[in-house]
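Enquirer: Per Swiss-Prot, mutagenesis TRP84 to Ala, Ile, Leu or Val is noted as: Abolishes the responsiveness to synthetic agonist 2-PCCA. Annotation of the published mutagenesis GLY117 to Phe, Leu or Trp in Swiss-Prot: Reduced G(i)-coupling activity; the original residue is retained in the structure shown. Swiss-Prot lists GLY121 to Phe, Leu or Trp among its mutagenesis entries, and the accompanying note reads: Reduced G(i)-coupling activity. A mutagenesis experiment is reported in Swiss-Prot for this position, LEU209 to Ala, and the note states: Reduced G(i)-coupling activity. Mutagenesis annotation in Swiss-Prot: GLY283 to Val, described as Retains G(i)-protein-coupled signaling activity. Abolishes the responsiveness to synthetic agonist 2-PCCA; the structure shown retains the original residue. Quoted from Swiss-Prot, the note attached to the mutagenesis of GLY283 to His states: Inhibits D1R-dependent cAMP accumulation. Listed in Swiss-Prot as a mutagenesis experiment, TRP322 to Ala, Ile, Leu or Val is described as follows: Abolishes the responsiveness to synthetic agonist 2-PCCA.
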Amino acid sequence: MTNSSSTSTSSTTGGSLLLLCEEEESWAGRRIPVSLLYSGLAIGGTLANGMVIYLVSSFRKLQTTSNAFIVNGCAADLSVCALWMPQEAVLGLLPTGSAEPPADWDGAGGSYRLLRGGLLGLGLTVSLLSHCLVALNRYLLITRAPATYQALYQRRHTAGMLALSWALALGLVLLLPPWAPRPGAAPPRVHYPALLAAAALLAQTALLLHCYLGIVRRVRVSVKRVSVLNFHLLHQLPGCAAAAAAFPGAQHAPGPGGAAHPAQAQPLPPALHPRRAQRRLSGLSVLLLCCVFLLATQPLVWVSLASGFSLPVPWGVQAASWLLCCALSALNPLLYTWRNEEFRRSVRSVLPGVGDAAAAAVAATAVPAVSQAQLGTRAAGQHW
């Protein structure tokens, strides 16, 4: 009887992908706060991701290449927030021993566990790939010539990248065994799916850091050029706004036609020099953006490494690492859009009260939006 009960408990643990562990009765009370957190993330993430998808599909000005990758990530995050998180929250609120369908691993209960695990793996994989596509798109926009960018991100090429992200994620979900070892059997000395997940997260982090830190190194001239990135903190930093307002025609980057307009150039005081302000502002925004990714993904890297080598990991560390990674799915829309001027205008047209409140909060420090004509190229806002 003891062995049977232990096997059932272990099966429940493996079925929840180590998110709501039930290895001991003492953990039962701690599953309720975790379930409530998943419920909040599910509601907030579903609304935020759904709003971004609706805005981009409804407003022509938002239908750019960069936003296509953002919407792709929002669609993947929507599957996690709307389909997987509610199930995990409900299973955590059920009494111990009844959090799974009454069946063996090879029966209906096992199929249900694999389906939930596959749904989570598909959504998170596509979401992380979309983050990489957004970072690479912005890096090439800043560091390559407009003609090169336009040739690479043609409409059919962009559609191919989006389809490839889903195909790659689906192939990994179908071909690889579950992240957690199969319950009821002796754990292997090395569990390769967990190690592969850790390696993939490390590779994604390295790519993001390379792209965003490369942007900081390469962009040195114009505040307008940096504003193409739509970093979520750029429009609220006072140094950039003051420099742009006091010296609107000073030292802008030359357009594709050649030289800048020397008649408009004015000497700037050291405190408002655009290069110095731009380096400080872009560096801060990139640093915060990278910190969000590191905080959300690196704890899961270490948990995956420990699980891959069959090392014991405390329940609290497991739950916290998965919650942080899943929270990235709920915060993804805000991470890219909440300081974007075009998104704010679209939100004001859909939700006047919310949009007006957001506009009033940033009115004192907002930088005017930069049109494609001012940039001198369609690459920054290339439509689908």
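Cβ from N, Cα, C; glycine included.
If you look for the noted substitutions, you won't find them, since the model keeps the original residues.
I'd like these features described in context: how deep, what's nearby, how far apart.
Expert: Sequence-distant neighbours of TRP84 (mutagenesis position): residues of the same chain at least 6 apart with a C-beta under 8 Å from its C-beta are ARG116, LEU119, LEU120, GLY123.
Within 10 Å of the Cβ of GLY117 (mutagenesis position) there are 20 other Cβ atoms, across all protein chains.
In the three-state DSSP assignment, the secondary structure recorded for LEU209 (mutagenesis position) is helix. Long-range neighbours of LEU209 (mutagenesis position) (same chain, six or more residues apart, CB within less than 8 Å of its CB): CYS290.
According to DSSP, TRP322 (mutagenesis position) sits within a helical segment.
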Enquirer: List the Cα distance (Å, whole number) between GLY117 (mutagenesis position) and TRP322 (mutagenesis position).
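Expert: Checking the Cα atoms of GLY117 (mutagenesis position) and TRP322 (mutagenesis position) gives a distance of 13 Å.
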Enquirer: Sort TRP84 (mutagenesis position) into helix, strand or coil using the DSSP assignment.
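Expert: SS state of TRP84 (mutagenesis position) = helix.
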Enquirer: From the Cα of GLY121 (mutagenesis position) across to the Cα of TRP322 (mutagenesis position), what is the distance in angstrom?
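Expert: Here the two Cα atoms are 12 Å apart.
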